[in-house]
Amino acid sequence: MTNTRKTHPLVKIINHSFIDLPAPSNISTWWNFGSLLGLCLVIQILTGLFLAMHYTSDTLTAFSSVTHICRDVNYGWLIRYMHANGASMFFICLFLHVGRGMYYGSYTYFETWNIGVILLFAVMATAFMGYVLPWGQMSFWGATVITNLLSAIPYIGTTLVEWIWGGFSVDKATLTRFFAFHFVLPFIITALVMVHLLFLHETGSNNPSGLISDSDKIPFHPYYTIKDILGVLLLILILMTLVLFSPDLLGDPDNYTPANPLSTPPHIKPEWYFLFAYAILRSIPNKLGGVLALVLSILILMLFPLLHLSKQRSMMFRPLSQCMFWILVADLFTLTWIGGQPVEYPYIIIGQLASILYFAIILLILPTISLIENKLLKW
């Protein structure tokens, strides 16, 4: 008798991806974040769908429609805060997932890695446009400041910005198109995730040692399905604790004031997960230079496969590289802190030093240390 799970055209795909998938026997909890990101995406799409049923993308009613969702819609407050804090959980998982890839050398699967970087850009774009939708003060001014950066592009800059705005300032046309894009992008992200998995399953998963694990594989189910369920429960626990006890912990109080083009908030800053990039942007006194640094701060991830000069794939047996990696992590925390501070002494200089260090570690220090470690192997 044939097993439907292995022969049915549709079920067969699921079987090869999540049930009979050969997985390394030693992958740690750091490999849980892929499935958690999948869960985050599902949560965001579902809560977003229900929010879209009650939201109106008009400058006159957007703010009130969000208030209406929180006050009058059944469990609307829960859906709204799950969506807002779900974005934070999404980015926490993303940063940990990327960090895991950097530490264990997963970027040597460069198709999977590059699709992942494109996914990171897509999620950041989606989150930015979603933040504009409630049409509070920070929504409006955040949209104005960030879209205005494109005017730094030589020759076509101003025209491009006005084309994105759909007028001469951030207004009704901008809000409507941001809503349209915010709705459609998660589905594009879902398609990209499938491509990401397709490329991953061509090679199989990496593992903490960075060594080929073909001789020691175990089936994904039940071993890693059970392990993933633990991660899922912990993620839901953290998310629901945040949503039910302090839903506004990570938000900005300014966004509870309706958008007013005539009054600028004292400190314009994005959500916490963009602060590191915002700090890099602000650390360069030139507009175009800042924009380039902002884009490069994420785009630099695509260079990782080229900058890998070590004879070992993972950092597991490379103490000098490990040390530098954790300095990079500390540097990113510093940048995140600086991004939320006002532009004044000493924050300006700290931000500039942290930005220089960020690029120096990735482009110069880590590759150099890799070469030193290669030499040490021969001793």
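In case you wondered, yes, glycine gets a Cβ from its N, Cα and C as well.
These numbers come from a predicted model, not from an experiment.
Annotated heme b b562 binding site per Swiss-Prot: His83, His182, in sequence order. Neighbour list (His182 (heme b b562 binding site), Cβ cut-off 8 Å, at least 6 residues apart, same chain): Gly48, Thr126, Met129, Gly130, Leu133.
Taken residue by residue with DSSP, His97 (heme b b566 binding site) is part of a helix. According to Swiss-Prot, the feature heme b b566 binding site maps to His97, His196.
All protein chains shown were included, and the count of other CB atoms within 10 Å of the CB of His201 (ubiquinone binding site) stands at 14. Reduced to three states, the DSSP call for His201 (ubiquinone binding site) is helix. Swiss-Prot lists His201 with the feature ubiquinone binding site, giving similarity to another entry as the kind of evidence.
Secondary structure at Ile238 (variant position), taken from DSSP and collapsed to helix, strand or coil, is helix. Every protein chain considered, the tally of other Cβ atoms within 10 Å of the Cβ of Ile238 (variant position) stands at 14. Looking at Swiss-Prot, the entry for natural variant Ile238 to Val says: In strain: Isolate USNM_575170.
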Integer Cα-Cα distance in angstrom, His196 (heme b b566 binding site) to His83 (heme b b562 binding site): 24
Local Cβ density at His196 (heme b b566 binding site) - other Cβ atoms counted within 10 Å: 21
DSSP three-state assignment (helix, strand or coil) for His182 (heme b b562 binding site): helix
Protein Cβ atoms within 10 Å of His83 (heme b b562 binding site), excluding its own: 21
Minimum Cα separation from Ile238 (variant position), reported as the residue among binding-site residues His83, His97, His201 that achieves it: His83
